[in-house]
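> According to Swiss-Prot:
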DOMAIN    56-132  domain 'Lipoyl-binding'
DOMAIN    183-220  domain 'Peripheral subunit-binding (PSBD)'
MUTAGEN   S185 to A  Strongly decreased DLD binding
MUTAGEN   P186 to A  Strongly decreased DLD binding
MUTAGEN   N190 to A  Decreased DLD binding
MUTAGEN   N190 to K  Moderately decreased interaction with DLD
MUTAGEN   R208 to D  Decreased interaction with DLD
MUTAGEN   I210 to S  Decreased interaction with DLD
MUTAGEN   I210 to R  Decreased interaction with DLD
Amino acid sequence: MAASWRLGCDPRLLRYLVGFPGRRSVGLVKGALGWSVSRGANWRWFHSTQWLRGDPIKILMPSLSPTMEEGNIVKWLKKEGEAVSAGDALCEIETDKAVVTLDASDDGILAKIVVEEGSKNIRLGSLIGLIVEEGEDWKHVEIPKDVGPPPPVSKPSEPRPSPEPQISIPVKKEHIPGTLRFRLSPAARNILEKHSLDASQGTATGPRGIFTKEDALKLVQLKQTGKITESRPTPAPTATPTAPSPLQATAGPSYPRPVIPPVSTPGQPNAVGTFTEIPASNIRRVIAKRLTESKSTVPHAYATADCDLGAVLKVRQDLVKDDIKVSVNDFIIKAAAVTLKQMPDVNVSWDGEGPKQLPFIDISVAVATDKGLLTPIIKDAAAKGIQEIADSVKALSKKARDGKLLPEEYQGGSFSISNLGMFGIDEFTAVINPPQACILAVGRFRPVLKLTEDEEGNAKLQQRQLITVTMSSDSRVVDDELATRFLKSFKANLENPIRLA
């Protein structure tokens, strides 16, 4: 044995004898021989029972964003039995923000795909695959017993014919004189009791079958003309008395409600009274959750201002002559970043206990995609030039629409901008994206005639290109006065592009 250590041996055989994976064999073999071992040594690689084969490396569903709770396996990029190296792309995972590639962290062979591609709603930490060391029998690898199966997942299935819609039809019942079939308004009940009339002798015309005061007055008129007579209730059949429950004893008289067909029922598309369920993606569910939380927990305040784009459009035309293509939205991003630098009190967030001033100026730009609204980030926007901002917006927008955004490209941000001007919207209000404190909603620029004065003081009409911007702010950290001053400074910066240099 001493000679074998001195003369050397097959590294793979050495690994099998000691019981450690090859990539970790150097440090761990030293520990087995009594040499110093760092505290970070991973002792899970000792195998007392399977000393001729190492345990497989588990591939777990990772957390790829702060808000991610589950993910979908879009596609496996490696097949079972295929060799992988650290850094190789294993599969594509759809998170709550984008489709992200999961890379291998170890060398070896992909032995088993536990969760097939197309599986959805896989919880974080669930086992999705196994990797074994090179040279091991990957075909007979077993799923570790200490890892249970992942929670139920929804896999793509063949469309099944929807059941025929079932519509409830009121069943005609024999009416017992003296009983009420309608819900009565208080005024109608008083009139009927006063004149000893029964609502069943008339017709309910109120919404959802309510017998109204007007319906009761019609019955009184019919009684006065002799067309109907007083209603005398027929004694109900004798029933064995039972002790009423406390709830029944305190409850007032109840009247049966009219049977109303359901507004919609699951069924075949285009059928009357049916609907089609639309599966929600992870992105759509997270957007719905976060927007609901924002509107219900963040006190929104709004401030609006009109900005003259005359100078911006002139600068933009000059840049086009030099083959520099930038949009009005790029100027808006730059103006917002410069204003945040001038007013750091607005560059804040709410962390649950109090305000927190942010040391960076990262602008989140809303981008519409097929899967929902995403907000890639223009980092350090105040230090970037207009052309740099334009290039960043184009690149990030394309990645967002292709579902290729990296987590660091959409996580964070200190201020958001949402522009619907390209859709012909004049103005709107946007929902704050927590923990950010503000979002700026931008409408389209439109021609407006304004009365101005020339150099000689003569009044004249001039056409101006105006846009309306509305800032939604978190009143807990940005009050109305601060929001107003911010918009005033933003307007001045945008209307004078030289300030953005």
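Cβ coordinates come from backbone N, Cα and C, glycine included.
Help me picture where these features are in the structure shown.
Sorting the domain 'Peripheral subunit-binding (PSBD)' (183-220) by DSSP state (H, G, I as helix; E, B as strand; all else coil) yields 23 helix, 4 strand, 11 coil.
Here the Cβ of S185 (mutagenesis position) has 18 other Cβ atoms within 10 Å, regardless of which shown protein chain they belong to.
Sequence-distant neighbours of N190 (mutagenesis position) (same chain, 6+ residues apart, CB-CB distance under 8 A): none.
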> From the DSSP assignment alone, can you count helix, strand and coil residues within the domain 'Lipoyl-binding' (56-132)?
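Taking each residue of the domain 'Lipoyl-binding' (56-132) in turn, the totals are 0 helix, 39 strand, 38 coil.
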> Over all shown protein chains, what is the count of other CB atoms within 10 A of the CB belonging to I210 (mutagenesis position)?
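Total other Cβ atoms inside 10 Å, all chains included: 15.
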> Inside 10 Å of the Cβ of P186 (mutagenesis position), count up the other Cβ atoms and send me the figure.
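Around the Cβ of P186 (mutagenesis position), 8 other Cβ atoms lie within 10 Å.
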> Sorry to bug you, but what's the C-alpha spacing from P186 (mutagenesis position) to I210 (mutagenesis position), rounded to the closest Å?
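Distance between the two Cα atoms comes out at 11 Å.
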